[in-house]
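S.K.: Here it is, the structure in full.
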Amino acid sequence: MPPNAKSETDAKPEAEPAPASEPAADLESVDQKLEETHHSKFREVDRQEQEVLAEKAAEAASQRIAQVESTTRSATTEAQESTTTAVPVIKKIEHVGEVVTEVIAERTGLPTWGVVAIIILVFLVVFGIIFFCVRRFLKKRRTKDGKGKKGVDMKSVQLLGSAYKEKVQPDMEELTENAEEGDEEDKQSEQKLGRLNFKLEYDFNSNSLAVTVIQAEELPALDMGGTSDPYVKVYLLPDKKKKFETKVHRKTLSPVFNETFTFKSLPYADAMNKTLVFAIFDFDRFSKHDQIGEVKVPLCTIDLAQTIEEWRDLVSVEGEGGQEKLGDICFSLRYVPTAGKLTVVILEAKNLKKMDVGGLSDPYVKIAIMQNGKRLKKKKTSIKKCTLNPYYNESFSFEVPFEQIQKICLVVTVVDYDRIGTSEPIGRCILGCMGTGTELRHWSDMLASPRRPIAQWHTLKDPEETDEILKNMK
């Protein structure tokens, strides 16, 4: 054989594997096509699901929009109906008002604006009367409730727990306990005024009653510092002509007085018809003295044949505790020892007793320097017409040597001026050697602070009582 033929035969078996690679490629292409079809099917399913969800969302949104539109339509229709119903009513009221005003204007002859103004004033007056009546009724009701049962007291409120609910709404058991204990606490509060120790000795030979104010204790604190400046007034009821005062004890709630006062010319038969009064006051230089309490001892209830010494609780009083309301006066004192000059400045008076028929007075003030029952010097202020609270601010000077200042008395008298008849004294204050209580304290403060004016309020005393004191100076 030729060599070329041999090569052809050899080359044929080498070219036979080519058909085997063709079916593998076909398989790969088939797999790719299958995958693509699967992916396309999944994509179509996803698209269909998304389209379904979108359609459902669109339907829900359309339903919500329809509901909102229906509610808005109903609201607008209701508003339109209300406005349509309210407008005619308002128009009717306005029409009636115009007709009424025109009728009133025609009958009275006033302009329409005048009629409208009168109607408004009438409505305001009626409304004010109704408001005043309601407020007065509520005020009376509050006062009645305050005087009635006390369900919860301040102590129980303070003892409540830290929980806010307990503070706002306490338990019913606590309320009932407080209601039951209300009377006992009222009694305890009445006993917080303190008590007084005194001694009584009656002398049948001289027909005199010696009263000793020994001490007091557990007095209430009336000053800002938690203390008081107590003093005691002693007098007999019903005449009240003779009154005595103890010294003022500064900043104490348990003062010790140990002062004795004697009521002379008091027969035993007359003493049985009288009541001995101990009135305790808190001294205040610049305002009216506050009464702490009092002790009343009817002499017919005790045995005057023996010496009596006892403690008694103070009782609260309304008003002045038997003291006449003559008024108060404020004046200042200044003494210069080197020059022997006493200056009295009458500042003002207040709440004076009504002396005239019209319920007023024409007050002026007389100032007198007295020694041994004799009047050495006198001066007086101007007259203030028709007033119970006169203001003077008038200064007066007296020459009083230092050797004589301890022997004189300064008598300040408020007098009601009368053009026709005699002028009547309203009340009086006595300072100096015969002064007692607050008057003596004022005089002592003046001497202790030379060259400096000392101002103080004083309660006016009965002129008849002070006349007896001045007579005893002789």
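Cβ coordinates are placed from backbone N, Cα and C, and glycine is handled just like the others.
Just the original residues are modelled here, none of the noted substitutions.
Quick paste from Swiss-Prot:
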type	residues	note
DOMAIN	192-312	domain 'C2 1'
BINDING	L222, D223, D282, D284, D290	Ca(2+) 2 binding site
BINDING	D284, S287, K288, D290	Ca(2+) 3 binding site
BINDING	D356, D362, D416, D418	Ca(2+) 4 binding site
VARIANT	I367 to V	In RNA edited version
VARIANT	K379 to R	In RNA edited version
VARIANT	I383 to V	In RNA edited version
S.K.: Within 10 Å of the Cβ of D362 (Ca(2+) 4 binding site), how many other Cβ atoms can you find? Include all protein chains, please.
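M.R.: Taking every protein chain into account, the count is 18.
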S.K.: On the three-state reduction of DSSP, what should I expect for D362 (Ca(2+) 4 binding site)?
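M.R.: Reduced to three states, the DSSP call for D362 (Ca(2+) 4 binding site) is coil.
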S.K.: Whole-number Å only: compute the distance from the Cα of D290 (Ca(2+) 2 binding site) to the Cα of D416 (Ca(2+) 4 binding site).
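M.R.: Here the two Cα atoms lie 27 Å apart.
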S.K.: Taking the Cβ of K379 (variant position) as the reference point, list residues of the same chain whose Cβ is under 8 angstroms away and which are at least six residues distant in sequence.
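M.R.: Set apart from K379 (variant position) by at least 6 residues yet with Cβ under 8 Å, we have K366, I367, F396, F398.
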S.K.: Using a 10 Å cut-off, grab the number of neighbouring Cβ atoms around the Cβ of I383 (variant position), all chains included.
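M.R.: Cβ-Cβ neighbours of I383 (variant position) within 10 Å number 15.
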S.K.: With every protein chain in view, how many other Cβ atoms are within 10 Å of the Cβ of D284 (Ca(2+) 2 binding site)?
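M.R.: Its Cβ shell of radius 10 Å holds 16 other Cβ atoms.
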S.K.: Average the per-residue pLDDT over the domain 'C2 1' (192-312) and send me the rounded value.
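M.R.: For the domain 'C2 1' (192-312), the model's average pLDDT rounds to 88.
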S.K.: From the DSSP assignment alone, can you count helix, strand and coil residues within the domain 'C2 1' (192-312)?
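M.R.: With helix first, then strand, then coil, the domain 'C2 1' (192-312) has 9 helix, 60 strand, 52 coil.
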S.K.: How big is the gap, in Å, between the Cα of D223 (Ca(2+) 2 binding site) and that of D356 (Ca(2+) 4 binding site), rounded to a whole number?
M.R.: 37
S.K.: Other than its own, how many Cβ atoms are within 10 Å of the Cβ belonging to D223 (Ca(2+) 2 binding site)?
M.R.: 14
S.K.: Whole-number Å only: compute the distance from the Cα of D416 (Ca(2+) 4 binding site) to the Cα of I383 (variant position).
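M.R.: Roughly 9 Å, rounded to the nearest whole number.
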S.K.: Take the C-alpha atoms of D418 (Ca(2+) 4 binding site) and I383 (variant position) and report the distance between them in angstrom, rounded.
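M.R.: It is 10 Å, counting Cα to Cα.
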S.K.: Using a 10 Å radius around its CB, how many other CB atoms surround D416 (Ca(2+) 4 binding site)?
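M.R.: That number is 19.
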S.K.: Pop the Cα-Cα gap between D362 (Ca(2+) 4 binding site) and D282 (Ca(2+) 2 binding site) into the table, whole Å please.
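M.R.: Roughly 31 Å, rounded to the nearest whole number.
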S.K.: Using the recorded Ca(2+) 2 site (L222, D223, D282, D284, D290) as reference, state which further residues of the same chain have their Cβ within 8 Å of the centre of those residues' Cβ atoms, listed in sequence order.
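M.R.: Once L222, D223, D282, D284, D290 are set aside, the remaining close residues are S228, D229, F281, F283, H289, I292.
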